[in-house]
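Per Swiss-Prot, the features are as follows:
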- 88-211: domain 'RGS' (DOMAIN)
- 781-863: domain 'DIX' (DOMAIN)
- T480 to A: Greatly reduced GSK3B-mediated phosphorylation; when associated with A-485 and A-492 (MUTAGEN)
- S485 to A: Greatly reduced GSK3B-mediated phosphorylation and large effect on the inhibitory activity in Wnt-signaling; when associated with A-480 and A-492 (MUTAGEN)
- S492 to I: Little effect on inhibitory activity on Wnt-signaling (MUTAGEN)
- S492 to A: Greatly reduced GSK3B-mediated phosphorylation; when associated with A-480 and A-485 (MUTAGEN)
- S495 to A: No effect on phosphorylation. Little effect on inhibitory activity on Wnt-signaling (MUTAGEN)
- K858 to A: Decreased sumoylation followed by increased ubiquitination; when associated with A-861 (MUTAGEN)
- K861 to A: Decreased sumoylation followed by increased ubiquitination; when associated with A-858 (MUTAGEN)
Amino acid sequence: MNVQEQGFPLDLGASFTEDAPRPPVPGEEGELVSTDSRPVNHSFCSGKGTSIKSETSTATPRRSDLDLGYEPEGSASPTPPYLRWAESLHSLLDDQDGISLFRTFLKQEGCADLLDFWFACSGFRKLEPCDSNEEKRLKLARAIYRKYILDSNGIVSRQTKPATKSFIKDCVMKQQIDPAMFDQAQTEIQSTMEENTYPSFLKSDIYLEYTRTGSESPKVCSDQSSGSGTGKGMSGYLPTLNEDEEWKCDQDADEDDGRDPLPPSRLTQKLLLETAAPRAPSSRRYNEGRELRYGSWREPVNPYYVNSGYALAPATSANDSEQQSLSSDADTLSLTDSSVDGIPPYRIRKQHRREMQESIQVNGRVPLPHIPRTYRMPKEIRVEPQKFAEELIHRLEAVQRTREAEEKLEERLKRVRMEEEGEDGEMPSGPMASHKLPSVPAWHHFPPRYVDMGCSGLRDAHEENPESILDEHVQRVMRTPGCQSPGPGHRSPDSGHVAKTAVLGGTASGHGKHVPKLGLKLDTAGLHHHRHVHHHVHHNSARPKEQMEAEVARRVQSSFSWGPETHGHAKPRSYSENAGTTLSAGDLAFGGKTSAPSKRNTKKAESGKNANAEVPSTTEDAEKNQKIMQWIIEGEKEISRHRKAGHGSSGLRKQQAHESSRPLSIERPGAVHPWVSAQLRNSVQPSHLFIQDPTMPPNPAPNPLTQLEEARRRLEEEEKRANKLPSKQRYVQAVMQRGRTCVRPACAPVLSVVPAVSDLELSETETKSQRKAGGGSAPPCDSIVVAYYFCGEPIPYRTLVRGRAVTLGQFKELLTKKGSYRYYFKKVSDEFDCGVVFEEVREDEAVLPVFEEKIIGKVEKVD
């Protein structure tokens, strides 16, 4: 039966047509049971017989492709098409009506080319790449490029990245047509639609009006403007009847007349509530395993839940009569032939599961094929070309300035070396002239840290270095309590030490027997004073002079193995005025503030201030040199008298014991010059008054017998003190002894933490050599070997501890890394087959077990 466009009779049975939608099945009131993509909307008369235009409705179940002409009840899709459009963009583009409605919306917004380009790319990709379609594919690619990509003012061109457009242009120009050449552009346009146009479409008036007129309305008769502007529109579903009432067409029409009509295109809260659930994600809408009971559309809904997407089901899924029956437990549900009263709720959950699976299939698919590696887009330039160019130019200019500065510094150093070599040739000639220091490379030939250390940080590094102050204090208190402390107050000023070294090198012509030693000292170190050699000869009188000199050379060269030029550097008075100039070690040995090269620099600096300045006469230098050499001669005489007198084997043993217990002046880290780094512990400055005041005569030479007696007394006191010291002080003393006996290389980096005991203790060979050198005068130290594995390390740490009974507290003092540890020590035990166990010791007063004359432990960190 066809739909009548004229007025219907008032008979209730005559107004019911066969193509009208049926009421929902009990238990599925919240679901819409229509999926027809081309619905038909039926208009009912108001009882006056006025003609109205009929419109298509989405709620009709009639389908022309079925055998019966309509879908059997219960077999319809769970949701209508216009509700599936809100699930994803692909659901919208898979439906013809959705495409048409979406295109209409895009035309209103002025961006319909986005949808056309998307479909053009999809059609181009579906063309098979065969020889017959090659020309067709080329023409289609050119057409798509010219219409959408080439036009820079078009919406597609503006939404496509420059790299993508250049890639498509290259493919078209080179005629390298590939099915995936537009895939990247299609992906970008699709992202634009999903982020901008598609959400706007779901909130637009055209979509809301479509869903309102095409679905069940909460009102019985909704006001709708027809084509002629007359008549009332009504949704396709039959009106809901209250209990104990009959439906009357006139009654509903009268009720509609009393209501305020709403404009069809107006976006109201009621329309948003009706479409809230379809627009919400399916994962939020449904909760598997939970029974949902939908409330009435008349119930107020909190806007917070509506806006967040957690709204209830659409208002069209509830009926007042059904809701009342559910609340009163009355068996008055509307039943059909295929429905069962009291349907169990598990069918609702099953339907929800089916909808979730369908949503996964729709939203989880990948519409675009995989892009091969050869066709991928080039990486996007993340920095703007102008900014990149500015930054590159700035860096290149900085590199250029650095190189120019290095070249200028190189030229200045070359000029300084040439001038110094020229003035060195004008030095006074004599027997000492043949012992001139060899030429050494300049500062810039070494790593920058040594250069900076030598040039800028050497002057006041000693005063500011706490390690040097601590070493001086410990050495004064614990090693030499009776001697004068080599503190900062006993160091000579800058104008003394280097100047006297230079004078010493230039005025030793009258004493030939001192020339080899003095020349050797100057050639090797350039900074050591002659008293070092005197002290060394005094304690080695039983050995030949050649052997002594060879040993001195070996010790000094080993301590300065990396080069003598980095041991010290004098800053001339004109340093700030002659920036960039640097003195070499040769100049340092022969010059200070009163030597020839320094005089030349001072003359350069003061030439602008006083042009008539005169160089000091050399007579004063000669007098000073004479006094120094006289002091050296007196010291040598004392040595010769001591050698002739002799003191027997006991005296020799005392000397050797004193030598082994008190390290040489070369090895002992004493006070260093203010402009020498604190790491140069080898350079010892004598504290004689004649260095501070050149006019004062030197001190008389010390008596060797007195020195030997003093050395023996100190050795005895040291042994007594060592036995009474606690373990921590003995550890500090052992570390200090190790630091004195082992010569550290110059300019070595200062340790920020105390190293491990095993790295600082003496090895067995060194201990044996010391005992042998001592001649057996000192009693052997009763000590025990302590070895421990620290935190699972494969190599143990080994050290010597005085005494046979070692407690856990003493053992903890050996560990330099403090923390929470557990301590296990190896001992003999018959408890297990292996015969040994690692026993845990926790008390600090507990004595550690001894295994094979050793204490073997394991230190494990507590997690």
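Cβ coordinates are placed from backbone N, Cα and C, and glycine is handled just like the others.
Counting only same-chain residues six or more apart in sequence, the Cβ atoms lying under 8 angstroms from the Cβ of K858 (mutagenesis position) belong to Y788, Y789, Y823, Y824, F825, F838.
For K861 (mutagenesis position), the count of additional Cβ atoms within 10 Å of its Cβ stands at 12 [all protein chains shown]. In the domain 'RGS' (88-211), helix, strand and coil residues by DSSP number 93 helix, 0 strand, 31 coil. For the domain 'DIX' (781-863), DSSP puts the residue distribution at 7 helix, 39 strand, 37 coil.
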